[in-house]
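Record features, source Swiss-Prot:
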- TYR10 to His: In strain: GS-5, MT4239, MT4245, MT4251, MT4467 and MT8148 (VARIANT)
- ALA122 to Val: In strain: MT4239, MT4245 and MT8148 (VARIANT)
- VAL202 to Leu: In strain: MT4239 (VARIANT)
- VAL328 to Phe: In strain: MT4239 (VARIANT)
- PHE350 to Leu: In strain: MT4239, MT4251 and MT4467 (VARIANT)
- ASP964 to Tyr: In strain: MT4251 (VARIANT)
- GLY1060 to Arg: In strain: MT4245 (VARIANT)
Amino acid sequence: METKRRYKMYKVKKHWVTIAVASGLITLGTTTLGSSVSAETEQQTSDKVVTQKSEDDKAASESSQTDAPKTKQAQTEQTQAQSQANVADTSTSITKETPSQNITTQANSDDKTVTNTKSEEAQTSEERTKQAEEAQATASSQALTQAKAELTKQRQTAAQENKNPVDLAAIPNVKQIDGKYYYIGSDGQPKKNFALTVNNKVLYFDKNTGALTDTSQYQFKQGLTKLNNDYTPHNQIVNFENTSLETIDNYVTADSWYRPKDILKNGKTWTASSESDLRPLLMSWWPDKQTQIAYLNYMNQQGLGTGENYTADSSQESLNLAAQTVQVKIETKISQTQQTQWLRDIINSFVKTQPNWNSQTESDTSAGEKDHLQGGALLYSNSDKTAYANSDYRLLNRTPTSQTGKPKYFEDNSSGGYDFLLANDIDNSNPVVQAEQLNWLHYLMNYGSIVANDPEANFDGVRVDAVDNVNADLLQIASDYLKAHYGVDKSEKNAINHLSILEAWSDNDPQYNKDTKGAQLPIDNKLRLSLLYALTRPLEKDASNKNEIRSGLEPVITNSLNNRSAEGKNSERMANYIFIRAHDSEVQTVIAKIIKAQINPKTDGLTFTLDELKQAFKIYNEDMRQAKKKYTQSNIPTAYALMLSNKDSITRLYYGDMYSDDGQYMATKSPYYDAIDTLLKARIKYAAGGQDMKITYVEGDKSHMDWDYTGVLTSVRYGTGANEATDQGSEATKTQGMAVITSNNPSLKLNQNDKVIVNMGTAHKNQEYRPLLLTTKDGLTSYTSDAAAKSLYRKTNDKGELVFDASDIQGYLNPQVSGYLAVWVPVGASDNQDVRVAASNKANATGQVYESSSALDSQLIYEGFSNFQDFVTKDSDYTNKKIAQNVQLFKSWGVTSFEMAPQYVSSEDGSFLDSIIQNGYAFEDRYDLAMSKNNKYGSQQDMINAVKALHKSGIQVIADWVPDQIYNLPGKEVVTATRVNDYGEYRKDSEIKNTLYAANTKSNGKDYQAKYGGAFLSELAAKYPSIFNRTQISNGKKIDPSEKITAWKAKYFNGTNILGRGVGYVLKDNASDKYFELKGNQTYLPKQMTNKEASTGFVNDGNGMTFYSTSGYQAKNSFVQDAKGNWYYFDNNGHMVYGLQHLNGEVQYFLSNGVQLRESFLENADGSKNYFGHLGNRYSNGYYSFDNDSKWRYFDASGVMAVGLKTINGNTQYFDQDGYQVKGAWITGSDGKKRYFDDGSGNMAVNRFANDKNGDWYYLNSDGIALVGVQTINGKTYYFGQDGKQIKGKIITDNGKLKYFLANSGELARNIFATDSQNNWYYFGSDGVAVTGSQTIAGKKLYFASDGKQVKGSFVTYNGKVHYYHADSGELQVNRFEADKDGNWYYLDSNGEALTGSQRINGQRVFFTREGKQVKGDVAYDERGLLRYYDKNSGNMVYNKVVTLANGRRIGIDRWGIARYY
């Protein structure tokens, strides 16, 4: 058995005395659990006080386990959490004697002279060694003298301070494994980087292994190493001229090269440098030890190193010597190759490997829950360090919702958008920038005139890109320009001739556009979403994401800018445009999902290789051709049938719905092409007049339906001259109008009595109609002429109604339709019938540029491109060539406005989808429309030809105006930046905060921006002064044409996306927290670079621990990281701090060895927990994300982590034992009640339904508790079991009454049939209770037993009469014979009652007993008392015959059928 002993260490001044005592306790102070100590008795220890030799002292000073002394500074900064006793009790297992002195004394110089520690490779000089030994001996002598005198006092002090020792065995979660102690978490694994407070002592469990670690020992070697050597005078910078050091705005960067005073020619001879002799700064200097180690190991890989692997434990002097070896090899190779490009490549590659110089220190979220499309954004801020980039503006998120900075519209309760979308984010609140945006818009609209001297090549209208990501002032500026330049507010014709649209997703945008009398049309995004969810989403049973499931059809009528219900259709209308898919909507999101799910799970799906894209489209295109789709959208033709037939909206047709999104332009038709082509051409001929939409809820045959939704939507257009169904119209009305009939239920089955009545209007009574589209099991069939559908003609009745039943309408599932679609049109229209209406020459009285009208309805926009068209393989495949060749096709579809792809030459930086596929949205020079080279769509001339061809066919052309961002500018500027999310909010724990950062913000002054930037402002100011005189809303300023932007600079931007340069690419000395810059007499560089004396390392100056950087500067008011990755803070006196600290407005914690807790929990004595984040700041007053933003915790004002049920900001939430907020989950509380916490907010669900992972539904009341029993909610009745689960599709007994709750909604079933598990049928009446007895339902007479079961194939006696109900239908049988199971026959009369007595049926005289049984082969007395006999087979009365009865008696029957016994 191992012997347990306790080791006490007594502190005498600055020296420690170790004593062994048998013990089972530990108080953590300043010794390690594995300390090298002797297991002698206390008495022996006290008698053996010796002084270590100076050589041992030196070794101790260089040990990584150097004792951390208690300094005056540390004591004043202590808190309860880190107070230390001077006596340390250690519990450990001793298995062998360890050679050691019983008392170890360490000398520290009282003056501020420090000793430079030398590596074994370079021994200190004899003189320095002697001095050090003398100093150590003196200190040791003093300690020895004091030790005996103070030992007794120290023991007494230790006993007092050790009243609360730590018993590791008593801590429930602390377990000893292989001689080490670990804290075992709830998951059964050791917790790592975890601190625990026990009896006022802090136990720390290692961040790598989780083992309990002694925090009394420093993690670094003490001592200074001189940085100056024989190379230093030669490697110093030759002078401070700009040509001698590569900088950005005078700041030095990680890949900077400089001109040294001398070069080591051929690796042998120091030779004065020339102006061309530049060398990488990283050849002779490194910002810290860890970077130098990485450099040396990297150079080993390049064949330029020593071959030795260097680690954090390598001495500084050994690293310096190795760097000299590398320099020799570099210079040798330069002499051999006579060039340095190879070295630049190596250095550039090395820089990218270092965390401080790459995205590892940029809080990149690309792989998790992204807070920006490119993984992160940087906001520029004003600073004296970068005054040239300062701005008075950068007013963020001034969207239409919040143009003044405060929300004005609340249809959409969000902020309505955010500023940081992509790349260099333009500051559109800056008046100079606003003027430049106007200049560019004018250039774009007049491109043909300006560049080609050809007005026919000008654009007519504009699509404003990303409205919710730019300053809303731009919308007003653009509207002002369109009004001034084209007079779009002067007449409807002008407006339509220059049709412009907004990519505006927020529901607040249309109202803003109306209030500001905008010259562009908004999206009806409400209707778009309604169509998406009602038609294209999967059924709930097929959906992997239960938030993305198919809804009913009702929102298609009412959830729109223009309500089309009977009650809402005459309300105020708003002009708009509508689409179901677009180049960047419902396409790239699907492709991203496929890539992430099936090809490359490490990508976000928005950055990919072209090969990955090709693989994704193979899956995408195959899925589109499946009936049951996994990724792509269902019912695309149905969406077009509704959009194209709608009144009060312009449809935008999307290229990708007609052709495959990938492949060469127009090469491959989509599976929807024929149906949409038919609808487009039919719209020209038929879509006119008033409109009515409604939903008919058929009863349906639910026993054969997977989904019990029975709504069938009908949309009718009456034709010109008929605005209502009752209008007579004119002769022209007869051949106009159309009906769309649709269901979104692929399992829909009408019952035999269901009817769908479509009122085509009085103008169309007794008129023949034909199908335009019909759904079959294989897809949609198009009928493009009357003759093609002649056999299917159907006539309206005298009310003008078309009537459809189960033989016409049912659900289908095929690649084109998931549900049902039919379109009907009147017979007799001429081939050239065109119901479209010309625009008026009058202005709208309201002052609105666009108002809903027949002329506006007559327009059709074609978004004629896809993001994902392949790059051409031959010139003839260019998009713009194909457009010019196919204008007649577009015209036949009714296209009036062709929206072209953005024609800008694309950036090829590959940083985001747009620049990978080069779709034109990622540009570096926005004035370059295929001018410097071909864009993806063709040459400049191809574009001009396409525009002119469209114009020649009467089709206007819409250009894409993208005022939000500019990609990949060639010039860099150093800016002051902070890592933010897309709203410009600081990302907690990001290292980049008011940090100097090199961004790509400058254009080169030689591009088209230089030629055309600001070039037209003077002309525009003279022509349209009103634009320049308007005060803009967001900034209160007029646009400023005085400054022409011929070159972009940081001052014109809000910021950029993270660029992968890291927090430290712009170099600074972390110790002094000052950036290196070349600035004349204010130049600040590493000391050794100017041949000044410099040393580096940690050293105690007698008052505390200090640090000197690898640039030779002392750390003050700064954080420092050692080579092992530990962080420390040095105060304004340059001393290391300990314990709980308040620094820069944040609370932080430092262990007793100075190591800062980072990404670490500290569990307090009361069990509460604090967390110190990535920067060591204690989390408080908010929610914080963990695990790549996938989980959340909450910390209160004191930094305590929430656990259990908590009320935060008025919301009840639940946090598990690890502090993670529970979302989308059920929790059973200590009261046994179930509660659900929302999957989005995490708030406890109240007054709403929620479902569990098994698909069971519950209803949570106002207390968040699941209801049980029968409940009436929002006027509907439901039933919940005692476990809270909603009963669906089941029959239950409630207070003795049978009730049925629908399988889909769970509502109490009324007026409906339902079956139980035994296939017994029930009918539930208007009160929801199962009926009993005789019932007439839907005109059918049925019978239900007392238990509610429908009687089928049985006889029932009630009201004294026998009745029989059909075995299949259950209907009461009338006027027919039926037999019972014993073979007895009955005849049911016209009332369904069994006849009795003598009866004449079908010419036969028969007889039935009082029970209704027919008499056969026997006698009976009739109502006159006469005996009669009835044939045993037919039952007919017998005449003139002698018969022997079954009982053996004989009877004779006369000619009148009267029988007598013999």
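Think of each number as a place in line: the chain as shown, counted from 1.
Including glycine, each Cβ sits where the backbone N, Cα and C put it.
None of the noted substitutions appears here; every position holds its original residue.
Taken residue by residue with DSSP, GLY1060 (variant position) is part of neither helix nor strand, so it is coil. A separation of roughly 14 Å, to the nearest angstrom, links the Cα atoms of PHE350 (variant position) and GLY1060 (variant position).
Cβ-based crowding with a 10 Å cutoff singles out VAL202 as the top-ranked of the variant positions VAL202, VAL328. On its own chain, GLY1060 (variant position) has LYS352, ASN358, SER359, GLU362 as residues at least 6 apart in sequence with a Cβ closer than 8 Å to its own Cβ. In this structure, VAL328 (variant position) is part of a helix by DSSP. In this structure, the C-alpha atom of ASP964 (variant position) lies 50 angstrom from that of VAL328 (variant position). VAL202 (variant position) and VAL328 (variant position) are 49 Å apart (CA-CA, integer value). Taken residue by residue with DSSP, ASP964 (variant position) is part of neither helix nor strand, so it is coil. Under DSSP, PHE350 (variant position) is assigned to a helix (H, G or I) in the three-state scheme. Within 10 Å of the C-beta of ASP964 (variant position) we count 25 further C-beta atoms, all protein chains included. The number of other Cβ atoms within 10 Å of the Cβ belonging to PHE350 (variant position), over all protein chains shown, comes to 21.
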